[in-house]
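Everything below concerns the one structure shown next.
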Amino acid sequence: MTEQVWNFAGIEGGASEIHGAVSTTAGLLDEGKASLTTLASAWGGTGSEAYQAVQARWDSTSNELNLALQNLAQTISEAGQTMAQTEAGVTGMFA
């Protein structure tokens, strides 16, 4: 029988890395949007309207992705904490 070994610090570290990636990605998206907003302000007509529609879809999709990643990180963190509590409880039964 193989013994299960859990690296709780590693699990939490992985969740933190995902949170960090979300923050970095959000910052880069904001920076890119600021640059594009400057460019788009000089643009007029139907091309501008089409661009704004695509930009709105991009914004929505990138927000959904970041929310999904935040939820993933939170779920990983909570699962690690639950497993740590479970292991502590089981260990306590045999102490």
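Note that Cβ sites are derived from N, Cα and C of the backbone, with glycine treated the same way.
There are 15 other Cβ atoms within 10 Å of the Cβ belonging to Ala26 (mutagenesis position). In the three-state DSSP classification, Ala26 (mutagenesis position) falls within a helix. Per Swiss-Prot, mutagenesis Ala26 to His is noted as: Does not form pores in liposomes, like wild-type protein.
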